[in-house]
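In Swiss-Prot, the entry for mutagenesis Asp109 to Ala states: Decreases strongly catalytic activity. The structure shown retains the original residue. According to Swiss-Prot, the mutagenesis experiment His127 to Ala carries the annotation: Decreases strongly catalytic activity. Quoted from Swiss-Prot for the published mutagenesis Ser162 to Ala: Decreases strongly catalytic activity. Annotation of the published mutagenesis Lys211 to Ala in Swiss-Prot: Abolishes catalytic activity; the original residue is retained in the structure shown. Quoted from Swiss-Prot, the note on mutagenesis experiment Leu270 to Ala is: Decreases catalytic activity. What Swiss-Prot notes for the published mutagenesis of Glu287 to Ala is this: Abolishes catalytic activity.
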Amino acid sequence: MNSKKRGDETLKVLHICRQFSPSVGGLEDSLLNLARSQRQRLGIDAEVLTLDTVFGRPGKLPHRDVVDGIPVTRLAWRGSTKYPLAPQVLRHIGGFDLLHVHAIDFFFDFLAWTWPLHRKTMIASTHGGFFHTGALRRIKEIWFRTITPISVRAYKKIVACSYSDADLFRHVAAGRLITIENGINQTRFRDAASRTPNRTILAFGRFAVHKRLKLLFQLVALLRAYNSGWNIIVAGQDSNLTADDLRAQARACGIEDSLRIVSGPSDAELRGLMGEASFFGCLSAHEGFGLAAVEAMSAGLVPILSNITPFARLMQQGAAGVMVNPDNLAPGAREAEDMAAALPETADALRARNMDVASRYDWHSVAHEYARLYQQVLGRALPEANMAAAGAE
């Protein structure tokens with residue numbers, strides 16, 4: 001690869017992250033959509049460098065791969081999944097104009113501390129930082145106040161993927177911080193929700209502790225006290241919880257017979273599950289952006305959400321749904337039942353309203369914003385034809 005590029009030549013960008021497809025999650029999906037838009041619509045030669053396993057699954061993935069047209073290189077690693085070590089990353093960055101690091105982990109710190117050796121132009125996207133769970137929280141807080149601010153200095157810009165991330169990083173990344181909210185694939189699940197109003201809740205994503213699915217099961221138990229027609233479908237893949245763990249939680253809440261778990265659904269299968277539901281549920285303790293909620297709204301589902309910052313922002317933008325206080329589920333359950341009872345008259349209006357809010361989160365626009373940021377930090381323009389195509393989106 002040529003390490004030196006003229007302004008009229010293809011820009012080479014290496015996206016670096018610890019997990020990518022076939023792993024499933026908000027970060028993985030966001031990066032897939034961004035890199036795909038960059039390659040297909042902006043003429044940016046975007047590649048991905050990641051680790052060679054899906055956390056929680058046995059086996060190794062191929063060292064070289066192509067995912068949806070995106071070249072992928074995977075590295076062996078050691079240590080903990082919370083901070084996986086892969087120092088050989090330095091062997092793979094030489095031919096790129098810009099390194100785009102995703103999330104705050106080993107790659108973020110190591111590439112910063114070795115910057116005097118490689119001297120690459122770098123930006124980083126936050127994706128929620130590393131506060132997705134309470135695990136090791138005290139250590140994380142100390143790290144975030146001491147190590148992270150030093151690492152930040154090696155990056156031209158730190159991109160908050162949500163306004164809650166911007167609040168989190170505003171002190172450690174002062175002067176470098178900008179906000180570019182994530183987008184969604186607007187065609188993936190658009191208008192997929194059931195046309196027949198019902199009391200089925202769909203939850204989808206990783207089976208992870210911070211998603212607080214047990215809390216959602218407790219809410220369903222309260223809802224079933226109002227109307228026995230309430231049930232829940234949980235679709236996703238094992239993470240730090242398994243499908244058996246979820247069944248045990250549902251059993252403890254008395255709703256085992258009202259739960260259906262679908263492991264590892266394809267997009268087509270997930271779209272089909274949306275066609276069985278009227279509601280989407282997520283009572284997560286933390287979300288960097290809330291990708292699944294926005295995707296659910298694009299399908300026309302009515303969201304039932306915890307009162308964390310990214311979800312509150314969706315409601316402020318006009319989403320039609322229910323915000324639940326995790327410390328007091330009863331009022332949220334009452335509101336959800338009232339909304340379900342009114343669906344025969346209100347479903348079409350709620351569907352249109354939620355789809356409209358979701359339509360504002362478009363990956364083509366997000367990719368264009370990142371392209372402008374790349375121009376800024378590199379001090380050079382992308383080819384005019386590419387930027388004109390981006391502006392036409």
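Each Cβ is built from the backbone N, Cα and C atoms, and glycine gets one as well.
Unsubstituted: the structure retains its original residues.
What Swiss-Prot annotates, mapped onto the structure for a quick look.
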residue : record               : DSSP (3 states)
Asp109  : mutagenesis position : helix
His127  : mutagenesis position : coil
Ser162  : mutagenesis position : coil
Lys211  : mutagenesis position : helix
Leu270  : mutagenesis position : helix
Glu287  : mutagenesis position : coil
Exercise. So for Glu287 (mutagenesis position), how many other CB atoms are inside 10 Å of its CB?
Worked result: 25
Exercise. Minimum Cβ neighbour count within 10 Å among the mutagenesis positions Asp109, His127, Ser162, Lys211, Leu270: which residue?
Worked result: Asp109
Problem set entry | C-alpha spacing of Ser162 (mutagenesis position) relative to Glu287 (mutagenesis position), in angstrom | 9
For this session: Round to the nearest Å and give the CA-to-CA distance linking Leu270 (mutagenesis position) with His127 (mutagenesis position).
Result: 23
Seminar exercise, completed: Among the mutagenesis positions listed as His127, Ser162, Lys211, the Cα nearest the Cα of Asp109 (mutagenesis position) belongs to His127
Problem set entry | Alpha-carbon spacing, His127 (mutagenesis position) to Lys211 (mutagenesis position), which is rounded to whole Å | 16
Exercise. How many whole Å apart are the CA atoms of Lys211 (mutagenesis position) and Ser162 (mutagenesis position)?
Worked result: 18
